[in-house]
Amino acid sequence: MAEAHITLSPKVTHEQQTDIDSECEITEVDDENVNENKSQEMIQDIPARDREEIENITRTFVELQENYRLIEKIGEGTFSSVYKAEDLHYGRYINDWDIQSEVLKESSFGKEKIPVNEDSRKPKYVAIKKIYATSSPARIYNELEILYLLRGSSVIAPLITALRNEDQVLVVLPYYEHTDFRQYYSTFSYRDMSIYFRCLFQAMQQTQTLGIIHRDIKPSNFLFDVRTKHGVLVDFGLAERYDGRQQSHSCRCTNSNAAELAHDFSIAQETSLGYIKNDTRPSKRANRAGTRGFRAPEVLFKCSSQSPKVDIWSAGVILLSFLTKRFPMFNSKDDVDALMEIACIFGKSEMRQCAALHGCTFETNVSTLTEKRVNFRKLILWASCGSASIYKEKLRHKPSQEERLCLDFLEKCLELDCNKRISAEEALDHDFLYLDNLAYEKKDDDTAFDNSFGETSFEKDEDLTAKHLSHILDFKEQEETDEPTSLSKRKRSIDEILPNDALQDGA
């Protein structure tokens with residue numbers, strides 16, 4: 001099958017091209033030879049395995065050689081690999097997606113557009129995502145369609161173009177300069193976090209407005225540049241459509257009296273624990289997509305009526321990593337371990353209520369788990385302080401206004417009941433996301449702080465608390481795959497990349 005390609009982005013007009021050529025002083029003397037020499041030099045510097053992959057991709061896609069020069073592999077995941085490439089014909093197209101040509105810089109006075117004085121002849125980069133052939137046509141089609149719908153946003157990586165050769169699909173996305181999460185998560189101030197999450201929730205609000213659940217919110221999928229204080233949401237490989245009006249009502253959580261029903265259900269379960277012998281009921285099925293450690297409770301309990309609130313929970317886990325200076329915060333191997341890690345913080349009582357909300361039962365004989373939840377502030381201080389003396393000293397001080405707003409925002413994001421969890425739109429009205437624009441007194445505010453998240457106290461039972469939290473607070477770094485993005489042009493018809501017959505064959 002021949003390569004499928006249709007260019008949708010407008011080409012530069014003759015007058016515009018004349019201006020571009022004049023401004024950029026473009027010269028095309030021995031261009032092909034220069035590009036070939038550069039390509040040979042770059043290929044020699046990369047690992048043999050990656051070099052072989054790049055050569056195979058280049059041979060498979062003829063048009064790729066004409067428009068891009070693959071440089072290196074920058075990411076690898078379950079369903080795809082990502083490569084950095086140079087866009088050889090950047091100046092020939094209108095690149096309205098290129099937000100890095102005018103960087104947005106955050107300041108205490110709000111957003112200021114800071115023009116970047118770059119050499120116009122400096123290489124422009126893109127990220128080329130190779131989707132593995134094991135992905136179904138329906139999954140690939142869904143990702144391309146969602147990327148196309150989300151075009152035009154400064155906080156979401158858009159689709160530039162896509163190529164297909166038989167069962168091989170390449171997606172071309174912008175490449176964004178960004179800082180590795182591990183380099184800054186332990187040093188960010190409250191105001192830095194405020195800017196980070198304002199940008200993230202702006203992206204989430206835009207996806208949710210279009211009825212899209214990202215399903216894989218995590219640091220490696222939000223490319224944040226510490227220098228410009230701007231971030232971009234990427235990787236919609238697990239994203240799906242959501243329509244609240246057509247939402248399945250098979251789960252108890254969608255009932256208007258869900259909380260009361262869950263309470264009654266949990267009480268009834270206490271007197272009838274056990275398994276039904278020769279149970280003929282069908283197994284519970286639900287979308288469980290996502291990255292371990294970032295999946296919401298309703299995903300772990302296999303709720304069949306999941307909403308965009310699953311993304312809010314994931315964002316809350318990222319915030320908890322910032323505050324505790326622990327990453328990854330959760331590091332479970334399976335769903336059962338994941339529920340136990342959450343129970344270490346929220347306690348058995350609230351976990352039973354949450355399970356009942358989705359028609360499940362939560363019971364455990366782990367003696368170190370407490371009935372009531374751990375106070376968020378105490379948890380954060382305990383995890384981030386280097387010693388017990390420092391912890392007790394900080395605990396004696398009243399929290400600042402910034403800290404109170406941050407804790408309130410955290411509590412609203414990490415709400416076990418998905419019906420009560422804050423939405424992206426509501427989050428954007430929260431004062432925590434605007435700390436850089438608000439004036440605060442340096443001294444601690446004397447207003448009373450609501451410390452009633454739970455009565456589990458580090459002073460009362462510090463040894464027990466440390467014991468049942470130790471397995472989630474003593475982490476080794478989890479290897480994550482960044483799947484960044486780069487810079488280029490040209491959008492294609494999704495139907496041309498994956499025609500209807502291919503979609504039906506893979507359905």
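The backbone N, Cα and C atoms fix where each Cβ goes, and this holds for glycine too.
Long-range neighbours of ASP216 (mutagenesis position) (same chain, six or more residues apart, CB within less than 8 Å of its CB): ASP235, GLY237, LEU238, ALA239, ALA289, GLY290, THR291, PHE294, SER314. According to DSSP, ASP216 (mutagenesis position) is assigned to coil rather than to any helix or strand. Positions annotated as active site, proton acceptor by Swiss-Prot, on the basis of sequence analysis: ASP216.
In the three-state DSSP assignment, the secondary structure recorded for SER80 (ATP binding site) is strand. The ATP binding site annotation in Swiss-Prot covers ILE74, GLY75, GLU76, GLY77, THR78, PHE79, SER80, SER81, VAL82, LYS129, and the record cites sequence analysis as its basis.
Here Swiss-Prot flags 68-433 as domain 'Protein kinase', drawing on sequence analysis.
Secondary structure from DSSP puts LYS129 (mutagenesis position) in a beta strand. Among the mutagenesis results in Swiss-Prot, LYS129 to Ala has the note: Reduced activity. The residue drawn here is the original one.
For ASP216 to Asn, Swiss-Prot lists a mutagenesis experiment annotated as follows: Reduced activity.
The note that Swiss-Prot attaches to the published mutagenesis SER314 to Ile is: Temperature-sensitive phenotype. Defects in DNA replication and checkpoint responses. If you draw a 10 Å sphere around the CB of SER314 (mutagenesis position), it holds 24 other CB atoms from the protein chains shown.
According to DSSP, ASP337 (mutagenesis position) sits within a helical segment. Quoted from Swiss-Prot, the note on mutagenesis experiment ASP337 to Pro is: Reduced activity; when associated with K-403 and P-416.
One mutagenesis experiment catalogued in Swiss-Prot, GLU403 to Lys, is accompanied by this note: Reduced activity; when associated With P-337 and P-416. Within 10 Å of the Cβ of GLU403 (mutagenesis position) there are 19 other Cβ atoms, across all protein chains.
Counting Cβ atoms from all protein chains shown, LEU416 (mutagenesis position) has 20 others lying within 10 Å of its own Cβ. According to Swiss-Prot, the mutagenesis experiment LEU416 to Pro carries this note: Reduced activity; when associated With P-337 and K-403.
Along the domain 'Protein kinase' (68-433), the predicted structure has mean pLDDT 86. When the neighbouring Cβ atoms lying within 10 Å are counted for each of the binding-site residues (ILE74, VAL82), the highest count belongs to VAL82.
Residues ILE74, GLY75, GLU76, GLY77, THR78, PHE79, SER80, SER81, VAL82, LYS129 are listed as the ATP binders, and the farthest two of them sit 15 Å apart at their Cα atoms.
ASP337 (mutagenesis position) is surrounded by 16 other CB atoms, counting those within 10 A of its CB over all protein chains shown. The Cα of SER80 (ATP binding site) lies closest to that of LYS129, out of the mutagenesis positions LYS129, ASP337, GLU403, LEU416. The number of other Cβ atoms within 10 Å of the Cβ belonging to SER80 (ATP binding site), over all protein chains shown, comes to 21. Between the C-alpha atoms of LYS129 (mutagenesis position) and VAL82 (ATP binding site), the distance comes to 4 Å. Separation of the C-alpha atoms of THR78 (ATP binding site) and ASP337 (mutagenesis position): 21 Å, rounded to the nearest whole number.
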